[in-house]
Every structure is written in structure tokens, then in C-alpha cells.
Amino acid sequence: MAEAFLQVLLDNLTFFIQGELGLVFGFEKEFKKLSSMFSMIQAVLEDAQEKQLKYKAIKNWLQKLNVAAYEVDDILDDCKTEAARFKQAVLGRYHPRTITFCYKVGKRMKEMMEKLDAIAEERRNFHLDERIIERQAARRQTGFVLTEPKVYGREKEEDEIVKILINNVSYSEEVPVLPILGMGGLGKTTLAQMVFNDQRITEHFNLKIWVCVSDDFDEKRLIKAIVESIEGKSLGDMDLAPLQKKLQELLNGKRYFLVLDDVWNEDQEKWDNLRAVLKIGASGASILITTRLEKIGSIMGTLQLYQLSNLSQEDCWLLFKQRAFCHQTETSPKLMEIGKEIVKKCGGVPLAAKTLGGLLRFKREESEWEHVRDSEIWNLPQDENSVLPALRLSYHHLPLDLRQCFAYCAVFPKDTKIEKEYLIALWMAHSFLLSKGNMELEDVGNEVWNELYLRSFFQEIEVKSGKTYFKMHDLIHDLATSMFSASASSRSIRQINVKDDEDMMFIVTNYKDMMSIGFSEVVSSYSPSLFKRFVSLRVLNLSNSEFEQLPSSVGDLVHLRYLDLSGNKICSLPKRLCKLQNLQTLDLYNCQSLSCLPKQTSKLCSLRNLVLDHCPLTSMPPRIGLLTCLKTLGYFVVGERKGYQLGELRNLNLRGAISITHLERVKNDMEAKEANLSAKANLHSLSMSWDRPNRYESEEVKVLEALKPHPNLKYLEIIDFCGFCLPDWMNHSVLKNVVSILISGCENCSCLPPFGELPCLESLELQDGSVEVEYVEDSGFLTRRRFPSLRKLHIGGFCNLKGLQRMKGAEQFPVLEEMKISDCPMFVFPTLSSVKKLEIWGEADAGGLSSISNLSTLTSLKIFSNHTVTSLLEEMFKNLENLIYLSVSFLENLKELPTSLASLNNLKCLDIRYCYALESLPEEGLEGLSSLTELFVEHCNMLKCLPEGLQHLTTLTSLKIRGCPQLIKRCEKGIGEDWHKISHIPNVNIYI
């Protein structure tokens with residue numbers, strides 16, 4: 001890693017020399033000497049990096065160099081910080097403070113020179129080759145698309161495993177467990193993902209769950225992870241007992257499919273404890289595990305272990321070729337020949353093939369490919385894992401600036417889902433990113449990440465709400481760890497986590513020069529001068545540590561770049577925090593007691609990211625527009641006085657997302673234009689909201705018109721706007737790239753913009769609109785296709801809305817999949833050919849409900865909270881032969897269900913809850929449900945008995961009845977009047 005950081009250091013030294021800062025402190029001669037020494041050392045680093053694998057002395061030498069480089073960087077940091085302070089205070093060279101500073105730094109420089117002389121002299125003993133290291137030109141940003149690579153050679157294995165899982169019949173109480181065994185990098189997880197996503201698995205099981213286990217087989221952690229996977233949301237901290245109960249409720253009667261990926265646990269008792277909780281599932285539930293250890297297969301498996309073999313030479317070549325030649329129509333025959341020789345060395349291991357393919361896609365000279373083929377790394381001693389030489393080769397052929405960025409990823413635990421933007425901010429904090437012309441560091445970091453992804457170092461990419469998350473294969477993580485530890489010493493960049501006071505004292509004693517510290521739990525007591533001891537700290541993570549007051553000594557951390565205070569109870573920040581002139585990121589996410597920031601916040605001259613989401617700020621700090629480096633500002637509260645107005649945003653080159661609140665304080669359109677939103681090309685998400693009191697309705701239309709965003713915008717929210725119409729810029733040209741729109745509380749807008757013309761719009765949510773709106777699109781005859789990309793449509797609170805479009809015409813809503821209609825009592829559904837999920841909330845008249853039959857492709861239907869309907873029309877379920885899931889809840893006056901239920905031949909789950917007046921289930925209606933596997937009836941107090949036809953539903957595997965007092969006795973096992981109707985069902989659960 002040292003060679004890449006040296007380039008950053010040399011850039012800084014050049015800046016100091018050219019900027020004559022060395023003259024200010026009298027260190028120009030020393031700076032030039034340092035630059036010369038590092039340049040000489042840098043010339044041999046490429047050779048040293050390769051030879052350290054064989055020679056421990058060279059590895060130790062690189063560690064010493066790494067330490068020295070960071071110490072010099074600290075000195076430069078101090079000089080830059082002091083220079084800024086002197087400029088602000090208008091101090092001269094002969095001021096006592098200047099003299100004192102120069103004396104202290106001069107002493108450190110002298111010691112540093114002696115260290116570097118020794119390091120430079122020691123390098124002569126190794127006879128290292130000098131090489132010219134060219135800085136890589138800026139990489140192209142255009143055309144990069146995240147795609148899932150094609151999998152080769154595992155179709156047969158996928159088919160075999162799917163058949164085992166589907167055809168397996170277990171007559172014991174134990175849930176069958178199928179282990180997949182194979183060495184690291186062989187593709188066990190990839191194969192498990194193929195099985196998990198197989199259509200046959202989706203159709204066979206009621207519930208699919210995926211959990212990554214890794215080294216930590218902790219029952220509480222795993223149960224929590226399983227529950228979170230089922231519910232699709234994070235849980236707070238819970239004790240084991242309530243977690244076990246919650247999981248059993250979720251699995252009860254379900255034919256679930258659970259994947260436990262990357263299992264290392266060899267403790268039989270731990271598995272027995274978890275298995276006991278998982279028994280509750282319905283007959284046919286199955287568990288699939290992946291592991292490298294055969295012993296684990298015998299401990300956990302109940303089915304015969306599935307041994308995964310190596311890929312064939314042909315499939316391995318296809319995998320390599322996919323990455324190395326990347327859609328090229330013409331390829332060099334010689335490169336093809338060398339490539340096949342390299343593939344032979346991969347030994348049929350997919351991870352090796354795709355990683356080397358990712359490496360060679362950036363190399364087109366025959367000599368470069370031959371260098372990889374003939375590298376000595378193939379001949380180094382290895383353990384049983386044959387993939388390591390390929391991974392090491394890939395690392396050593398990375399460009400300089402990518403090596404340390406990749407190795408730094410070792411600070412994250414294995415199997416961590418890492419946020420891309422967070423990682424880039426940490427790279428910046430440690431000065432890993434080399435500036436390139438006029439490119440912003442964030443863009444440089446994005447290019448580095450993209451290239452590492454293309455080289456197959458990152459996987460399992462997931463994009464949510466505009467943010468990218470990813471993981472690293474555990475063998476790739478092992479590689480990062482080995483490369484990172486080779487460059488680190490006690491002067492480590494590693495993330496040290498503090499769990500208690502004892503940890504704190506140990507770190508204070510042994511790691512005073514740590515660069516990264518995180519508090520994983522609250523530290524009950526600390527000295528106000530706590531942070532003074534960590535003079536080199538660059539990253540400080542205090543998130544969710546229950547700090548109520550931040551020690552003012554944090555202001556002494558002059559090298560601090562990244563400060564995470566998210567999730568704490570702090571009410572205010574110390575003024576001394578504003579002395580941190582190198583601070584780049586201040587994360588205050590979810591600090592729910594924080595109402596204001598220090599008035600001197602604008603002095604944080606290096607601040608690039610200010611995260612304020614879910615902070616109840618009543619105002620912004622004054623003159624935030626002075627933070628010209630600021631790129632991320634998630635939240636802005638408009639003020640009425642100068643220094644607090646929208647004009648503060650004018651010169652900020654913001655990116656990402658911003659929420660602007662209290663726009664009612666903007667007096668006119670001229671003031672709104674000062675925000676200069678139309679020039680912010682890197683802003684992808686914009687939320688604008690007004691507060692209801694003190695509204696100036698006549699001005700609000702002009703204000704919103706003046707807040708026109710840049711055409712690059714992707715997400716737009718307008719909340720509680722009081723004007724009588726939405727702006728003209730909400731048309732095709734300005735919002736041509738928008739994928740999601742939310743309009744809420746705009747009760748005076750009598751008509752809606754032509755959303756149907758937006759070519760990229762995928763999600764549209766309209767809430768609490770005007771009583772005058774009758775149609776989402778109220779234009780004349782439609783000749784062009786409308787809403788070409790819309791997949792989700794949520795509409796609520798439009799009491800006179802009659803439908804989607806007044807006029808019919810060309811094909812409309814061609815890809816719409818999900819609809820939610822709430823509190824729109826007059827709404828009638830048109831004929832739509834692609835809708836699969838529908839939720840209806842609130843009142844709806846008979847015509848509206850019967851028009852559901854126009855949605856013939858529905859697979860899921862939920863009807864909630866209709867307090868007036870007493871029956872559902874027979875026409876309602878006509879044409880819904882594709883329906884798989886039906887839920888009817890909180891229809892408090894519903895007395896009966898239609899017999900047309902019988903037409904739902906593919907229905908698998910019927911869920912009826914809180915229908916207090918329901919007296920019976922239709923005899924004829926239930927008999928026709930030939931595919932039904934699950935029936936839930938809850939809190940239907942008037943339900944007197946179960947229909948006779950229930951006993952003919954041979955596919956029914958799970959029945960759950962709760963809160964139906966008249967059924968409890970009738971369904972009593974063996975003696976109840978209705979027991980014969982349900983005795984054939986494998987899983988029956990009846991609760992009071």
C-alpha cells in the first residue's frame with residue numbers, strides 16, 4: 001500500500017513547495033529534500049511489493065516506510081492547519097506562536113529525516129530494481145452499468161438440487177437439511193443463489209429466506225437475521241426469548257425454504273438450539289447450507305451431502321473470456337492462446353477465472369498477458385486453496401491507486417454489506433485517492449470502485465434509494481486482509497472498536513497513534529480530554545454510542561477527516577468542533593435531540609459531507625454557503641434572515657439528495673432563484689416541503705416555478721404545497737430522467753401535470769389531493785403511449801377521483817405491476833394487462849370493487865379497512881384466475897364472501913382478519929380452491945362454523961384460527977364438531 005500513498009504524499013509536498021508554504025515556516029529546504037527522498041524510494045516500490053511475498057526483510061522494510069510516510073503526512077497536515085490559522089489571525093513569521101510552532105515542527109522534521117535516511121540506506125541491501133511508475137490517466141465514467149454476469153457450467157447442479165428439495169418428503173419432525181460442500185471460490189454461494197431464484201422453488205415454497213452465517217454462529221444473531229429477512233426491515237435490540245417467539249410465529253405452518261450461506265460452526269449444541277426453533281414450519285419446509293467443511297455437513301445435514309465439483313475447462317474458459325474480452329467482436333488469436341494457458345492454471349475454480357479475467361480486460365499487450373501466465377506467484381507455497389495465486393496476481397497487477405483502496409476494505413468484517421459512498425468517504429479520509437485534473441475526489445473514488453467491481457473484487461451489488469451496497473467474497477476479503485496487514489503496524493489504519501472502559505484504557509496505552517477508532521457500545525465514563533491522546537486520528541466513529549455530550553477535546557483532533565455521531569442523544573455540539581479544518585465528513589444522521597449546529601460551522605472549510613437526515617433542526621447555521629467544498633447536504637431549513645436563506649445554496653456544488661423544508665419562508669420567486677437548483681447537475685434527489693401556517697398562496701406558485709431542478713434529477717418530492725397549480729417545469733424536458741415522484745398534501749391543485757409523458761418514471765405516489773381532481777390524466781384523446789416505464793402507482797386521499805384517464809387511446813401503463821389505492825371511494829379500475837399486486841384501503845363503492853375484475857393478471861390482492869361494505873359482489877373475482885394471494889382485513893360489517901371464490905383455481909393463500917360480522921365461509925366458494933395451501937382466519941367473532949367443503953381441500957397444509965371464540969370448541973382435536981373437516985391438515989393452530 002505504501003507506493004500508492006507515497007504518490008499522494010509527493011503531491012502534497014509539491015503543493016507546499018509551489019505554494020511557498022515552506023517559506024512561511026522556513027522548511028522549504030526540508031520539504032524539497034523529503035520530496036527527493038520519497039521519489040527515489042518510490043522508484044523501487046513496484047519491485048519491493050512483488051518480492052515481499054518471498055522475503056520477510058523487504059516486507060518489514062515496507063512497513064517502516066508506511067509508518068514514516070504517514071508521520072510526514074501528519075507534519076504537512078499540521079503546517080497546513082497552522083497556516084490557515086495564521087492567515088485568519090493575521091500573524092507574522094516572528095509572532096511567538098509562529099516561532100513556537102516552527103520549533104516543534106522543526107524538531108519533528110529532524111527526527112523524520114534521520115528515519116528516512118535509515119530507510120533509504122536499508123533499501124540498498126535488497127538490490128531492488130528501479131521502475132518508472134506512470135500515473136494512470138482519468139478513467140472514463142460514461143457507459144458504466146452494473147450487470148449481473150452470466151453463470152457458466154452450473155445448470156446441471158442447479159436442476160439436481162432443486163429436484164432434491166422439491167421431491168424430498170420427510171416423515172420426521174426434523175426439517176430436512178441439504179449441505180453443499182466445496183472449497184473456497186468454487187461457487188457454492190452462486191449455486192445457492194441460482195437455486196433460491198429458481199421459479200420451481202418460488203412456486204413450491206410459501207416463504208424464502210436467505211441468511212449469511214460466516215464465522216459467527218450465534219443463535220440470537222441468526223434468529224434476528226432470519227426475522228429481518230422475512231419482514232424486510234431491521235429490528236431493534238431484542239432478547240433471545242422474544243426473538244424465538246417472533247420467529248416461530250412467522251414460520252408457523254409455513255413451508256419455508258431457508259438458505260444458511262457460508263457456515264463454519266462445528267459446535268453441535270449451537271446447531272441443535274437453532275434447529276429447535278426452526279421445527280415449527282410446515283411439512284415440506286427445507287434448509288440448504290453451504291460450507292467448506294465436511295464435518296459441518298455431518299453435524300447439520302439430514303440429506304446426503306452434495307459435493308460441488310470444479311468447473312470444466314470449457315466452462316472455466318467461457319467465464320474467463322466473458323470478463324477478459326468484455327463483448328469484443330474481434331480478439332487477438334495470440335491473446336486467446338495465452339488466455340487458455342492461464343485458465344489451465346485456475347484449476348477449474350470460478351473465482352480464479354473471473355478474477356484473472358477481470359484483471360486482463362484492462363491489458364491488451366501480449367507481454368502483459370505472458371507476465372501473468374509466467375509469474376513466480378504461481379510457484380509460491382500454497383495451502384489447500386488453489387485460488388490464492390490467481391487472487392494475489394490480480395492484486396499485484398492493480399494500478400497503484402487501486403491497491404490501497406482495495407486492501408483498506410479489510411477493515412470491514414467478513415460478509416458485511418458495505419455502502420459504496422461510505423467507503424469512498426473513508427478512502428478520502430485516509431488520503432488514498434489521487435486528484436486528477438478538475439475531477440472531484442468523489443468522482444475519482446467512484447471510478448476506483450467501478451474498476452474494482454469490473455475486476456471482480458466486489459460482488460452481490462444492490463441498489464436501494466439511490467445508494468449502492470456490495471459485499472466481498474470471503475477469499476477476496478482474506479486477500480485484502482493479508483495485503484493490508486503487510487502494510488500496517490502499530491501505526492495502524494485499522495478500525496479499532498471500543499466496547500467498554502477496559503478497551504478504552506488498553507487503546508489509550510498501546511495505540512496512541514491510531515488513525516481510526518469506533519465505539520461499538522456506550523462508554524460509561526470518559527475524561528473530557530479523552531481524544532487529545534489520539535493525535536493522529538483521522539476517522540472517529542461514535543455512532544449509536546448513547547453519547548449525550550461530545551467532549552470538547554474532539555476539537556484538538558487536527559487530522560480528523562471523518563466524524564460519525566449518528567444515532568446519539570447529543571443536544572448540541574461543542575464550539576471547538578469548528579476548529580477541525582481538515583474535517584471532510586460530519587455524520588449526524590438520526591441525532592433526534594439535536595436542534596441546531598454551532599454558529600461557526602461555516603469555518604469547517606474542508607467539509608464535503610454534512611449528513612443531517614432525521615435531525616429535528618429548527619434552523620441552519622449562518623452562512624453555510626461559505627462551505628464551498630460541500631457536496632452532500634441532506635437537509636436544509638429555510639430561514640428568513642440573510643445568511644439563512646435559500647441563496648446559501650447558490651454556489652454549493654451539491655450531489656446526492658437534499659430535503660428543503662419551510663419553503664413558506666421564501667418571500668418571492670427572486671429569492672427562490674438564488675438557490676440555483678437548475679445548475680446542480682449532480683443532485684439526484686430533491687424533496688421540497690412547506691409548513692401549513694402563514695401561507696402566501698399567491699407567491700407559492702412563482703416560488704415553486706423558480707425552484708426548477710436540473711434535468712439529471714431522478715427522485716422528486718413536493719409536500720404540502722399550497723399553490724393552485726404545479727409548475728410548468730414538471731414536463732417531459734425537465735423531468736426526463738426522473739424515476740420516482742411523490743406529490744402529497746397539494747390540496748389546492750385542481751389538476752395534475754402530464755406525468756404520462758415522463759419516459760423514465762417508474763414510481764408515482766399521489767397523496768391527499770384536491771377534491772376537483774377526477775382523473776390522474778384529464779387530457780383529450782390519447783394518441784401516444786402513456787406511462788411507458790411506470791411500475792408502481794400509489795394514490796390516496798382523492799375523494800372524487802374516478803379513474804386513471806378520462807379518455808381512452810393508445811396503450812397505457814404497459815408495465816405497471818403494483819397499485820395501491822386508498823381513500824378514493826369513487827375510483828374505478830380500467831383494463832390493465834400487467835398489474836400483479838393491488839391493495840385497496842378505505843371506502844370503495846360496489847362499482848369500484850367489481851371493477852377489480854379488469855385486472856386479469858393479478859397475483860396478489862389485499863382489501864383493507866372498508867367499514868361500509870356488507871358483501872363483495874360476485875363479479876369481483878371474475879377473470880382473476882392468476883390470483884395466488886387474497887387478504888380481506890378490517891371489513892367490519894362484511895357478513896359474507898361471494899361464491900365466485902371458487903373460480904380462483906390458483907389461489908394458494910386466503911387470509912381473513914378482523915371481519916367481526918362475518919358469519920360463515922361460502923361452502924361452494926371454498927370447494928373450488930383446488931390449489932389452496934394456507935388458510936388464516938383471525939378475529940371473526942361471529943363465525944359460527946367451518947364449511948364441509950374444507951375437508952375436500954387436499955392441498956391445504958396450514959390452518960390458523962385466532963380470536964374466533966365459537967370455533968375453538970368446534971375444532972377441538974378428536975371431539976369437536978368441525979374436527980373431521982380439518983383433521984387432514986398437517987399444521988393446525990387454534991388460538992383464543
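In case you wondered, yes, glycine gets a Cβ from its N, Cα and C as well.
Where a substitution is noted, the model still shows the residue that was there originally.
Pulled from Swiss-Prot:
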| type | residues | note |
| --- | --- | --- |
| DOMAIN | 135-437 | domain 'NB-ARC' |
| VARIANT | Arg154 to Lys | In susceptible haplotype |
| VARIANT | Glu173 to Lys | In susceptible haplotype |
| BINDING | Gly182, Met183, Gly184, Gly185, Leu186, Gly187, Lys188, Thr189 | ATP binding site |
| VARIANT | Tyr775 to Phe | In susceptible haplotype |
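Feature annotations (Swiss-Prot) mapped to structure.
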| residue | record | contacts (Cβ under 8 Å, 6+ apart) |
| --- | --- | --- |
| Arg154 | variant position | Gly187, Thr190, Leu191, Met194 |
| Gly182 | ATP binding site | Lys188, Thr290, Arg292, Gln307, Leu308, Ser309 |
| Leu186 | ATP binding site | Leu308, Asn310, Val349, Pro350, Leu351 |
| Thr189 | ATP binding site | Asp261, Asp262, Thr290, His473 |
| Tyr775 | variant position | Leu801, Lys802, Gly803, Leu804, Gln805, Arg806 |
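Residues Gly182, Met183, Gly184, Gly185, Leu186, Gly187, Lys188, Thr189 make up the record's ATP site, and a Cβ search at 8 Å around their centroid adds Thr290, Arg292, Leu308, Val349, Pro350, Leu351 from the same chain.
Each of the binding-site residues Gly184, Gly185, Gly187 was scored by the number of other CB atoms within 10 A of its CB, and the lowest score belongs to Gly184. Averaged across the domain 'NB-ARC' (135-437), the predicted model reaches a pLDDT of 84.
The Cβ neighbour count for Lys188 (ATP binding site), using a 10 Å radius over every protein chain in view, is 22. Reduced to three states, the DSSP call for Tyr775 (variant position) is strand. DSSP assigns Gly185 (ATP binding site) to coil in the three-state reduction, placing it in neither a helix nor a strand.
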